[in-house]
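Trainee: I grabbed these lines from Swiss-Prot:
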- ALA463, PHE464, ALA465, GLY466, THR467, GLY468, LYS469, THR470: ATP binding site (BINDING)
- 138-184: domain 'F-box' (DOMAIN)
- 442-705: domain 'UvrD-like helicase ATP-binding' (DOMAIN)
- SER56 to Ala: No effect; when associated with A-583 (MUTAGEN)
- SER583 to Ala: No effect; when associated with A-56 (MUTAGEN)
- ASP647 to Asn: Abolishes helicase activity and prevents accumulation on single-stranded DNA (MUTAGEN)
Amino acid sequence: MRRFKRKHLTAIDCQHLARSHLAVTQPFGQRWTNRDPNHGLYPKPRTKRGSRGQGSQRCIPEFFLAGKQPCTNDMAKSNSVGQDSCQDSEGDMIFPAESSCALPQEGSAGPGSPGSAPPSRKRSWSSEEESNQATGTSRWDGVSKKAPRHHLSVPCTRPREARQEAEDSTSRLSAESGETDQDAGDVGPDPIPDSYYGLLGTLPCQEALSHICSLPSEVLRHVFAFLPVEDLYWNLSLVCHLWREIISDPLFIPWKKLYHRYLMNEEQAVSKVDGILSNCGIEKESDLCVLNLIRYTATTKCSPSVDPERVLWSLRDHPLLPEAEACVRQHLPDLYAAAGGVNIWALVAAVVLLSSSVNDIQRLLFCLRRPSSTVTMPDVTETLYCIAVLLYAMREKGINISNRIHYNIFYCLYLQENSCTQATKVKEEPSVWPGKKTIQLTHEQQLILNHKMEPLQVVKIMAFAGTGKTSTLVKYAEKWSQSRFLYVTFNKSIAKQAERVFPSNVICKTFHSMAYGHIGRKYQSKKKLNLFKLTPFMVNSVLAEGKGGFIRAKLVCKTLENFFASADEELTIDHVPIWCKNSQGQRVMVEQSEKLNGVLEASRLWDNMRKLGECTEEAHQMTHDGYLKLWQLSKPSLASFDAIFVDEAQDCTPAIMNIVLSQPCGKIFVGDPHQQIYTFRGAVNALFTVPHTHVFYLTQSFRFGVEIAYVGATILDVCKRVRKKTLVGGNHQSGIRGDAKGQVALLSRTNANVFDEAVRVTEGEFPSRIHLIGGIKSFGLDRIIDIWILLQPEEERRKQNLVIKDKFIRRWVHKEGFSGFKRYVTAAEDKELEAKIAVVEKYNIRIPELVQRIEKCHIEDLDFAEYILGTVHKAKGLEFDTVHVLDDFVKVPCARHNLPQLPHFRVESFSEDEWNLLYVAVTRAKKRLIMTKSLENILTLAGEYFLQAELTSNVLKTGVVRCCVGQCNNAIPVDTVLTMKKLPITYSNRKENKGGYLCHSCAEQRIGPLAFLTASPEQVRAMERTVENIVLPRHEALLFLVF
């Protein structure tokens, strides 16, 4: 192929080139003389090309081992653009047999091992390179018109390097000055031109380095410092020896490593952190433990190039800088007036400790990223990890420090290391199914998608609320489109919705629908299927003579329920409950004789239920849980699937787990272990009980922002001691202090409270439009009316022609009436009917009018409703912009600093189900959460009182300021530097705490040693200490005495 012709430049062309950026960026391509600085840009007469000479100078430093090339222009002798004075030697190689970027292998010597030959710095001339020259392919600066660009991957071999002629440079100069590059929009990031990153220009013979291994170790360390520790150890350390050495270096991100090792309870890490706390006076007995934390942080080493004045200038816009400066100046003057200027890390630590939200930490990072700042982000990140691990350890040691500070740091660092916004673009996982929306996957989701299921594997995905577990399964099924999957869940509506979003290689079913197809259909064809659950009323009618009664019938029902939920093949005495309620409503232990009678009656009842013949007794009909049990006992085979997805795995019963685990294919259990709210149905948490081969976590919620995420994480932290994995949200705004806007969801624990709220919001001249979750029919307003009719005297029923529609309730008209019905409900422990009876007794004669009003205000489309009402059980899986948590959940009676007045209260006294219900309610919110006073009290158990620091000089501008605590008479002292202010908050009962300034004594009672950032211990101790009087509602006081 012919070589391209040189372009002859006119004088005008030379003037354009002299003014272009190429004259600056390519200084080696210009002739510099004393007379004419643009002399090298003039046209050069065509001369005969001479033979190439052997060049000896090499211009790339030694640390660019993999990319070293022979220089083709001796700059000391000639800097002419059109000459090439270097020649390659035949047979020389550019790569050594084993380089520092080779993959680690067992038994292989390291890069510095004895006997390893020094790497050759030459290369051989290849026919491919000669072809590139012949075709005019330009690879200057790494941009090739003929071949695709490199990708940021780590291959074991390097791409062959092309040789560049001097004519290529001249050709490109003319093309860039007068022509538009058509491929400009398609090229990727520019490769590295040389070891000086092109700042000194590039030579015509020199090819740009485009391989990540060509980066210096210092640059790699800087890049790796931004990655999660899990990625560094599980993935990057396996790439090559060089990367492993960088990651294993004890001087590389030491605090980040120590933080994660401490969370894992590694013995050496715990010992090291404990030693730091002890040696630096960061102990529970020390009033100055927080100030000592700042002092220790100030010892953090930083680069010699750090200019404190420039860093301070970068922080000038941070809202907490004046408070931080005042704190350090007053309490740590030696760090503020140091010889080299103010200690920057002391100011950073003070800002972090005074921060009241994640926004304060994010603003701090933003300021320190400014070009005017001389600190590096790895140094800042290391400092934050240092503070984080010490704060975490302080809480472990019982020091009264708020978990909010650690949460703020963790949240920012998590987003920095895992958020998609940290990279220019995160690759979206393409959908192979037409019409499916492409979504961006998080780092945690991508780890799951990369796992290939094998037979008999058991994978657990522990997913917090709103973390996209369903979308993760959808993307998994799309990626592994050649496999067949079975998606199973418990809720029919969820299964229907799954059918619409999953690809065609996934079959979506409920467990009961599969059992119905194999077993239940047979009973339906014989009209022997009970559409409702077995009740003590049904069972009582078939018990043996002399052994009846609703209490014994309840015992038999519970025995059968335990058997249906278990994986056992035979019904035994072990299925009989240990405890029951007697006729006086007291909880007593079941006697052995009652156990034997209970298992005998339950076995007889189960035998009659299994028969396919006709039956006259309602109790002998097969139930849904009954035919599911029969299907489990038949040992079904699901061998046609490659893997089974079990959604909401925390609600699995042992019977269901037995069905799934007995299959030969792979199993994926997905769920949130903290959303287990169906233990009363015999559910056990499969995410804890089932042994696994692999476990993954989804911790970042797409549903809500930081404030709501903090409340959910604190409930798990304080009430369930969950600290190893932390719930985080997104970067969008969310509020928890009572700012309700637009549509509001009112979530309750019981149906009785739902009815109360429906009555309240539909009152007045302009009643609100409401929507009951699950529909008005499922709420049971008809049964409320029937119970009210049952309550009316017989004469009144006849007079008003009142007819009870419900078959079961109608039976009590001719039995014992309303009083007998109520006794039965109490003995049967039927919570649903108990709630309805409570509603009827509370509103009595108003029931018909209230039910009619609720039905009139109810609309089916929730998008047009002003209020959405329902219980947490029905709201599970849903989400709403604003959630209003009602006041019938588990209660913490007072704030932490007043709990010593209630010695009988224990968080551990309540079951996990109660805390799970509250957690589910809170995590339904997307934008705003309206809390109860009890929920705020839970946050105080973690040290969060919604306080923010202000300069005392600003507080006292208007005169004397009193403490906002009602029973406190202290005033804010003038000689203190900072004062804490309680932020206002509106509770779900519409009461408002307007907040205000706290005296330093009251602040110390609430936030402990953090108060000594505002005033000295002597000043705080000199103030009068106020003890608040706690007045509890009578029923709550009795409850705490009982427990």
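Each Cβ is built from the backbone N, Cα and C atoms, and glycine gets one as well.
Those substitutions? Not in this structure, it's all original residues.
What you see is a predicted model, and the numbers here were worked out from it, not measured in a lab.
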Trainee: What is the set of residues, excluding ALA463, PHE464, ALA465, GLY466, THR467, GLY468, LYS469, THR470, whose C-beta falls within 8 angstroms of the centroid of the C-beta atoms at the ATP site?
Mentor: ASP672, LEU698, SER701, PHE702, ARG703
Trainee: Who sits close to GLY466 (ATP binding site): which same-chain residues at least 6 apart have their Cβ under 8 Å from its Cβ?
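Mentor: The answer is SER701, PHE702, ARG703, PHE704, GLY729, GLU879, THR923.
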Trainee: To which of the recorded positions THR467, THR470, SER583 does the lowest count of other Cβ atoms within 10 Å belong?
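Mentor: Sparsest of the recorded positions THR467, THR470, SER583 by Cβ contacts within 10 Å: SER583.
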Trainee: In sequence order, which same-chain residues at least six apart have a C-beta under 8 angstroms from ALA463 (ATP binding site)?
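Mentor: Spatial neighbours, sequence-distant, of ALA463 (ATP binding site): LYS469, THR472, VAL670, GLY671, ASP672, TYR697, LEU698.
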Trainee: Measure the Cβ-based neighbour count of GLY468 (ATP binding site), defined as the other Cβ atoms within 10 Å of its Cβ.
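Mentor: Other Cβ atoms found within 10 Å: 20.
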Trainee: Taking only the recorded positions ALA465, THR467, THR470, SER583, which one has a CA atom nearest to the CA atom of ASP647 (mutagenesis position)?
Mentor: THR470
Trainee: What does DSSP assign LYS469 (ATP binding site), in three states?
Mentor: helix
Trainee: Do any residues at least six apart in sequence from PHE464 (ATP binding site), in the same chain, have a Cβ closer than 8 Å to its Cβ, and if so which, in order?
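Mentor: Counting only residues 6 or more apart in sequence, the Cβ neighbours of PHE464 (ATP binding site) under 8 Å are ASP672, HIS674, LEU698, THR699, SER701, GLY712, LYS725, LEU727, THR923.
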Trainee: At the Cα level, what's the spacing in Å between SER583 (mutagenesis position) and ALA465 (ATP binding site), rounded?
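Mentor: Between the alpha carbons of SER583 (mutagenesis position) and ALA465 (ATP binding site) there are 41 Å.
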Trainee: Given the model, what does the mean pLDDT over the domain 'UvrD-like helicase ATP-binding' (442-705) come out as?
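Mentor: That stretch averages a pLDDT of 93.
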Trainee: Given a 10 Å Cβ-Cβ cut-off, pick out the one of the recorded positions ALA465, LYS469, ASP647 that has the most other Cβ atoms nearby.
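Mentor: When each Cβ's neighbours within 10 Å are tallied, ALA465 leads.
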